[in-house]
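The structure under discussion is supplied below as structure tokens; questions concerning it will follow.
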Amino acid sequence: MVTKPSHNLRREHKWLKETATLQEDKDFVFQAIQKHIANKRPKTNSPPTTPSKDECGPGTTNFITSIPASGPTNTATKQHEVMQTLSNDTEWLSYTATSNQYADVPMVDIPASTSVVSNPRTPNGSKTHNFNTFRPHMASSLVENDSSRNLGSRNNNKSVIDNSSIGKQLENDIKLEVIRLQGSLIMALKEQSKLLLQKCSIIESTSLSEDAKRLQLSRDIRPQLSNMSIRIDSLEKEIIKAKKDGMSKDQSKGRSQVSSQDDNIISSILPSPLEYNTSSRNSNLTSTTATTVTKALAITGAKQNITNNTGKNSNNDSNNDDLIQVLDDEDDIDCDPPVILKEGAPHSPAFPHLHMTSEEQDELTRRRNMRSREPVNYRIPDRDDPFDYVMGKSLRDDYPDVEREEDELTMEAEDDAHSSYMTTRDEEKEENELLNQSDFDFVVNDDLDPTQDTDYHDNMDVSANIQESSQEGDTRSTITLSQNKNVQVILSSPTAQSVPSNGQNQIGVEHIDLLEDDLEKDAILDDSMSFSFGRQHMPMSHSDLELIDSEKENEDFEEDNNNNGIEYLSDSDLERFDEERENRTQVADIQELDNDLKIITERKLTGDNEHPPPSWSPKIKREKSSVSQKDEEDDFDDDFSLSDIVSKSNLSSKTNGPTYPWSDEVLYRLHEVFKLPGFRPNQLEAVNATLQGKDVFVLMPTGGGKSLCYQLPAVVKSGKTHGTTIVISPLISLMQDQVEHLLNKNIKASMFSSRGTAEQRRQTFNLFINGLLDLVYISPEMISASEQCKRAISRLYADGKLARIVVDEAHCVSNWGHDFRPDYKELKFFKREYPDIPMIALTATASEQVRMDIIHNLELKEPVFLKQSFNRTNLYYEVNKKTKNTIFEICDAVKSRFKNQTGIIYCHSKKSCEQTSAQMQRNGIKCAYYHAGMEPDERLSVQKAWQADEIQVICATVAFGMGIDKPDVRFVYHFTVPRTLEGYYQETGRAGRDGNYSYCITYFSFRDIRTMQTMIQKDKNLDRENKEKHLNKLQQVMAYCDNVTDCRRKLVLSYFNEDFDSKLCHKNCDNCRNSANVINEERDVTEPAKKIVKLVESIQNERVTIIYCQDVFKGSRSSKIVQANHDTLEEHGIGKSMQKSEIERIFFHLITIRVLQEYSIMNNSGFASSYVKVGPNAKKLLTGKMEIKMQFTISAPNSRPSTSSSFQANEDNIPVIAQKSTTIGGNVAANPPRFISAKEHLRSYTYGGSTMGSSHPITLKNTSDLRSTQELNNLRMTYERLRELSLNLGNRMVPPVGNFMPDSILKKMAAILPMNDSAFATLGTVEDKYRRRFKYFKATIADLSKKRSSEDHEKYDTILNDEFVNRAAASSNGIAQSTGTKSKFFGANLNEAKENEQIINQIRQSQLPKNTTSSKSGTRSISKSSKKSANGRRGFRNYRGHYRGRK
């Protein structure tokens, strides 16, 4: 009796199906046997006899357990036993049947199929056929008499044997074909494996560039892989087809055998050799011939399989139970454990249903039915189902009208192979489709808390909304990740109400709102959005900077500092390495602000239905300011250049680039709103790209005009995207400056911050969520910490009022950047939530590593990359050795050389800032300090006082200066070396943004380097990888400072991958200027260069940095080098006799001439790392086709020219400038660059002791009374420009002179602007040396003359503009331009202009900070405020850090 499977619905279902089929098969076989025996033999009563072993032949096996030979009386009480075996690959079914009714019938011999196993031989050597024997128990004599019939049955079954031979041949052919196809498949897989390995080697190669890798992969590897995949698929299909053909032929063969052999019915099928062990030779039971049999009969439709089992194991008892295994008709697919039917008692019939009554059969059927269960709806709802569709058990009861797919399908119609709702526990692990509680939670039921999404839902028909959404779709609400194309996230609109908009961003479809908790944290979403990088090991770069962990060494270090009489850096200054950034200084305030905004959101968003926003949308506001209403804010550092001034008519006609629908409006806004005559390089390209909806990466030097790239598109309404521009800015002080500047231009700009009253924040937030602002400045901490801010942005996006996202100072995104901010990495939120909104990333400092990080972390999509030269020609770079008198040298220079001029002194820590500021105050200099440890209001007051010239010098950490709007900074001192070359460029770039000559002076000390190393190594917030990164960057700074030979400008620009010819420096750095005072010699470094190339070539595949290679070449035995066995290289230690600076110079030169090459790779942390490899010119060097020679200093000057004596008057010196000026980009090289101030008046600068530095207003002979105020201002500006040029030219002379052109001549030149030598001669008696020097002023005079003529035209334009403005106030038909025609950019609705004016006034009240105090009070509050020191004490400190008591 078959045991019914339990706790398994699928098994139970299959078992029922198999049982029904099996009973039919049994009926068919039994009837055929009955008919055959009844017709062939008479009934006799003979005792059963067991044949001898010799009769059966040597190939027999004791297999079937029969009735012992105890005579006819014993057999008369036995029931029929019929043995039949149904076989598949691993399962067999056996039945044994005997009948006392046919005990006298002799045996019937049926020849077996012999397609696989050859026939065994008789003892005589003759070949005989094996037969499957059906032998009822009979007398031995009858068996002996019929033995001849057994052997003679060969002729009677000749046709069957022939058919078997044909089947054998067909089956062998099919198997050979399958084997051949499988061999071909194996070879194809091997070829595919080789191609994949080759692909991996190309990807991991360090000797190939990225372009070369892509070319090889696309040209060689990918086509072959594609062809190989097609070939493998084809072979797999052929193998499957061949197997199916063989199976079908076996089935037809089996059917033909059964149908054509009435006299040769197969009565027994042997079990598989794997399932059965042969009996012993001493067995007295009936034996049957062990031959191969068909794997399955035609009844089951299985494949034919021939096996042979020879009796070798004779130790098993013949009384072993027979196993009858139920065949699973899908065993080829499901490797299920067999269901075993074990032979029961002797009275158990083989076919129980033939002997059962109807009642017994009904009882058996009831016992075998599937267990009853309630009807359950397993179907997942789709788009056509109603919203109230519910999965679960109550579908029929609660929703009788819903038609189920299961009702249309019968159990037999279901394919078990694809069944997904009845699985076992083992299958659950593989398919994860077992029904569990999460299936019932798939649909949000109505019993959820109705107030859970109050902020986002209105009282509308939810089901109708979702049905509408499912029909129309919302392309804006579905994000398809580029990393995983199958992951889609449906975002929600913060409001259910759809505001109509004509913009691209608006689609009138209601959004499906997800639960708030799911939006805040979704594990599946996080996993799908995260990038996966290989966990391969990358050898990290090594620095030769020694570890300073010894306390004794630190004590000796401090003792040396004290002996020198100056307070150097010490461990007391150790703090978190990046603490000076303004990181998360407002987190607590942001949390409080977020709570306030939540209240605002609840009031505003829930009341939108009652008080909908006005139907009008903000259009272009009417500008009331005229050209004459320029204020001193026009010198904003990023969007004005005096040298670019041309007439407006010329600008409007000069459009060489492509034109767009918004081009006219862009030019109009540029002139009328920003009061600018034209664009700087790359500005127009950036504006057009973002108005097209593209992502943009803008890389411009400081003062290059980055802000205009997003401020101008913010006021242009005709682009593809329009609305509110969100600007992510790192510093609150920077945001305040930007907002104040934009409000002065009547641009609706505001900022989110925790400052101000709750009412002011409420007003700003209401303007923001309604899309009434052009620009909104938000800090990255606000984006990551405030959920209300994110919801407001989501509402803007849903309403089609989100124009673009701007990331200012984007280098903060990169871990390689000098101002890394962790919250910046969260800004990828924008491209994931709003993928179709364009993004702009702007920065002034970005190496190749930083650029890769920015694009990767912000997830920019094919950004338009705009880059220009980083060369700041008006900056003078100088590096001096730091001594104990350095602070006094700085004080003397500020009081003499930089008298009445503002500047910055950068220090490395808060303590150093306070000490330096106190020392300068004691020397009579108006100075204050600025660092991140101060209160925000204190920092703001110091910054405002410095910008208003109430403070001359500000001592600050790196927390100060980012985006500072002060163009006339004349000097930047680094009292301590900067931490990175990026930071050095950024901080020095804050000088001379008006284009005038400025100085960048750095003081260098190895003790400062060692102290900063200690700060990095002891920073607990940095892991080992980041510590090495910072140490490597610090070593680059050290190499830059210690280099006294190469051009400073070339060294800085090479860091940004920009090639620069040092001849173009024109002695604008200390190394180029001092080159005349040192003795250099030329050395041939070809041989060391070859050794370096061989060294790099031998270890470049291990991803080594250039600093690591320098250490190996120098002979370092650091732990990394020893562990990597690089100390055994032939090139190790070859350069031990050379100085470290010389080795660094050689490596740097090899990279410059492309013998070596640096490349960047994204590491496991998601940041780019730079490594070195041989370059394209390495082969020329190794083959002797290239020689390398370099200049080395053999006698460096003992002391550099003192900065205090740089301006000694020397009238007889001729400037060392080429007599034939070289033109670069249209400018004379001797002249300063064209980045100059926008102010109409610059202060007078006096240099110590010089008589030329008068600060009183300029008066011209007998003409001042006849000139207007505007003309006088122009004269003063012209004089200052010429005077500044004279100072710059004097600085370039060797030695420098302080009176390159006398003041009296400069004043006359400012009045008449002579264009040639003859006009210059009319100035009066002029010495010959000044006539020779006049040629250096010609280009500047031509520029000034052009500007003066354009201002004369603007004077008349101003009168016309004023007239039309007055006329517009009295007319309601619009405003006319100066040409008399109506501007298409002005709206006819004057109410709109009034509303815009009200919005700007409201912003001013809520955003503008209070005015700073007067000069005296401001200075007094700064200089005398008692700050809390680093040790917690209050009071004044002298420079050495000692506290003085109050008097």
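Cβ coordinates are placed from backbone N, Cα and C, and glycine is handled just like the others.
Not my notes, these are from Swiss-Prot:
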BINDING   A714, V715, V716, K717, S718, G719, K720, T721  ATP binding site
DOMAIN    687-864  domain 'Helicase ATP-binding'
DOMAIN    886-1035  domain 'Helicase C-terminal'
DOMAIN    1272-1351  domain 'HRDC'
MUTAGEN   Q31 to P  In allele sgs1-34; temperature-sensitive
MUTAGEN   K706 to A  Loss of helicase activity
MUTAGEN   T980 to I  In allele sgs1-35; temperature-sensitive
MUTAGEN   E987 to K  In allele sgs1-36; temperature-sensitive
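Show me how these features fit into the structure around them.
In this structure, V716 (ATP binding site) belongs to neither helix nor strand by DSSP; it is coil. Around V716 (ATP binding site), the same-chain residues six or more apart in sequence whose CB sits under 8 Å from its CB are W662, E665, V666, R669, V687, L691, H722, listed in sequence order.
In the domain 'HRDC' (1272-1351), helix, strand and coil residues by DSSP number 59 helix, 0 strand, 21 coil.
Mapped onto three states, the DSSP output places Q31 (mutagenesis position) in helix.
Secondary structure from DSSP puts K706 (mutagenesis position) in coil.
Over all protein chains present, the Cβ of T980 (mutagenesis position) has 23 other Cβ atoms lying within 10 Å.
The DSSP secondary structure for E987 (mutagenesis position) is helix.
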Kindly assign T980 (mutagenesis position) to one of the three DSSP-derived states: helix, strand or coil.
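Once the DSSP labels are grouped into three classes, T980 (mutagenesis position) ends up as coil.
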C-alpha of Q31 (mutagenesis position) to C-alpha of K720 (ATP binding site): distance in Å?
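Taking the Cα atoms only, Q31 (mutagenesis position) lies 84 Å from K720 (ATP binding site).
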May I ask you to report the DSSP-based helix, strand or coil state of T721 (ATP binding site)?
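Reduced to three states, the DSSP call for T721 (ATP binding site) is coil.
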If you compare CA-to-CA distances from K706 (mutagenesis position) to each of the binding-site residues V715, K717, S718, G719, which comes out shortest?
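Smallest Cα separation from K706 (mutagenesis position) among V715, K717, S718, G719: V715.
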State the mean pLDDT for the domain 'HRDC' (1272-1351).
83
Given the binding-site residues G719, T721, and counting only Cβ atoms in the protein chains shown, which has the most within 10 Å of its Cβ?
G719
Pop the Cα-Cα gap between T980 (mutagenesis position) and T721 (ATP binding site) into the table, whole Å please.
38
Using DSSP, how many residues in the domain 'Helicase C-terminal' (886-1035) fall into helix, strand and coil?
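Secondary-structure breakdown of the domain 'Helicase C-terminal' (886-1035): 67 helix, 23 strand, 60 coil.
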Within 8 Å of the Cβ centre of A714, V715, V716, K717, S718, G719, K720, T721, which other residues of the chain have their Cβ, at the recorded ATP site?
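Result: W662, E665, L691, P713, H722, A803.
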Around S718 (ATP binding site), which residues of its chain at least 6 apart sit with Cβ under 8 Å of its Cβ?
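Expected: P661, W662, E665, L691.
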Tell me the Cα distance separating T980 (mutagenesis position) from K720 (ATP binding site), rounded to the nearest angstrom.
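Between the Cα atoms of K720 (ATP binding site) and T980 (mutagenesis position), the distance comes to 40 Å.
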